[in-house]
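According to Swiss-Prot, the features are:
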ACT_SITE  D368  active site, proton acceptor
BINDING   I251, G252, K253, G254, S255, F256, G257, K258, V259, K274  ATP binding site
DOMAIN    245-500  domain 'Protein kinase'
DOMAIN    502-573  domain 'AGC-kinase C-terminal'
MUTAGEN   K274 to A  Sensitive to fluconazole (cell wall stress inducer)
MUTAGEN   D386 to A  Sensitive to fluconazole (cell wall stress inducer)
MUTAGEN   T402 to A  Decreases YPK1 protein level, sensitive to fluconazole (cell wall stress inducer)
MUTAGEN   S543 to A  Sensitive to fluconazole (cell wall stress inducer)
MUTAGEN   S562 to A  Decreases YPK1 protein level
Amino acid sequence: MMSWKFGKKFKEGGFLSGKHHSSNNNSPSDTSRSTTPTPGNPHPEDAVKPPVPRSGMLKIRVTAAKGLSLPQGVSVPAPVQEALTTHPTLASRIATSPPTAIVKAAGANRDSLQRRQVWWLPYLVLEFDKNEVLVDALGGDLASPVWMYSATFDVSRISEISATVYLRTREPHAEGREKSNGEGEGEDMGNSDLCLGSIRFTPNLDSLRVTDDWVTVQGGGGSGSINVQVSFKPASGQILTIDSFELLKVIGKGSFGKVMQVRKRDTLRIYALKTIRKAHIVSRSEVTHTLAERTVLAQVNCPFIVPLKFSFQSKEKLYLVLAFINGGELFHHLQREGKFNETRSRFYSAQLLLALEHLHSFNVIYRDLKPENILLDYAGNIALCDFGLCKLNMSNSDTTNTFCGTPEYLAPELLSGHGYTKCVDWWTLGVLLYEMLTGLPPFYDENTNEMYRKILTEPLRFPDGVRSEARSLLTGLLNRDPRQRLGVNGAQDIKNHPFFAKHINFTKLWNKQIQPPFKPAVASAIDTSNFDEEFTNEVPLDSVVDDSHLSQTVQQQFEGFSWSVSPLGESVGRY
């Protein structure tokens, strides 16, 4: 299967070019930058409960806030204070003009330009089930910004609504180049922006009434409330097809198909659409892996895993509709920077630990952890993708012998053919952490056979910059005996290691209450600047497939693949 970018191995690129990583030695604060909601129940211990299927459209309108304040001990940034002094009446004048918050065709650019005139007022990141919208203020003041913004989200399961308020510390560099949906390009979110607090709640999808509440802000400055109006419209049994989407950009390609950025025509939400040609996966005996990916994605209920929104099919193709995570692959950032500092490496590996723990709770082994399969969201949190190599129905005592994965990350028990368990994922977590800290996997060699020999026999060595706690953790994760490997008794043993225990509150991390140490440069929900131009410059087309004459028996293998927006959460089709 494929992630969102294919074919380029980092060992052939920037890691060997001598580029240095940018230092960032600040520990993450306990102030949430992310607004990604935890679907369903936000508590890790209850995460084995699959998401409750629901379908329809959720309209969220955020009007304004009141009583917001800066975090204790933080003063108004100088550029913001200067803007307030220079333009004392602009914000209030714009706020009193007729709101154009519901962005539609003719008024889209005017709405966006109005918002950009008052960049110094708090902006909002609104999110539902990993679909994110950045909303600049129309007017008001620092304590009481006015947004008057509405957005419609697709509902495929019960999830939380979250909204986080930030204050820029400087004016965005780029002039807003307007998009057709009213979202401008520019440096909208800065890594130094101040979090003023957030709200999180689960909407009542059993009621058809509009709720209108002032929700108390948590974190940040610790004061104030935000007015949110919510209404839900159940689905009417519509069947999804490729015509339900506007194709925007190609963001990845593979032998089985491609991944495109798309906009759903009715709600205008942005998604990643993965297309898979049936004939290719049938000819390569990959049907089981493909169906496993769909099964896992429909089950997961974790804030660090890309959720499946819908799936549907035609006679020739399968389609997976996923949340579009546009901060780029970890591969992209690691290749550019060479390596990460310990704080950043710890943050990513801790979130991955929670994602793998969640998969293991469903008796699923991931088996393909690597930087290419890890995405960064708007705010800098990770999102694990590409579940084509997952192995299902693996209890703690079960073993499997399938030889699969990426050479640099293969565990010794897999290479030796003795069978392996869930512990194989802890080995790959160790390899990834080592690579983030040093720039290369621990046993890397350009000759694959020599690399396999090193994985099986070479002593584990560390560069001088790797500190003692990290060395201890890596030694435990990279134990060649899976029966002695750290994590053999469960993820909690890894969480308890000083490398994590001294620095990470895993409950806060699960609830997105720890600010990521890095935020990718993302201008808007449709920004694809973090993806390879080799793909994004290609014209997005759902290419015609020659009639493959798949028999009815073969087509029956794909029954149950479709998962869409009918009242029962299923879009059923036979071909």
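Note: Cβ is positioned from N, Cα and C throughout, glycine not excepted.
Unsubstituted: the structure retains its original residues.
Structural mapping of features recorded in Swiss-Prot.
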residue	record	DSSP (3 states)
I251	ATP binding site	strand
G257	ATP binding site	strand
K274	mutagenesis position	strand
D368	active site, proton acceptor	coil
D386	mutagenesis position	coil
Other CB atoms within 10 A, centred on K253 (ATP binding site): 19
Binding-site residues compared (I251, V259) - highest count of Cβ atoms within 10 Å: V259
Neighbouring recorded positions, C-alpha within 10 angstroms of the residue listed as 'active site, proton acceptor' - of K253, G257, V259, K274: none
Predicted model, mean pLDDT over the domain 'Protein kinase' (245-500): 85
Rounded distance in angstrom between the Cα atoms of G257 (ATP binding site) and K274 (mutagenesis position): 7
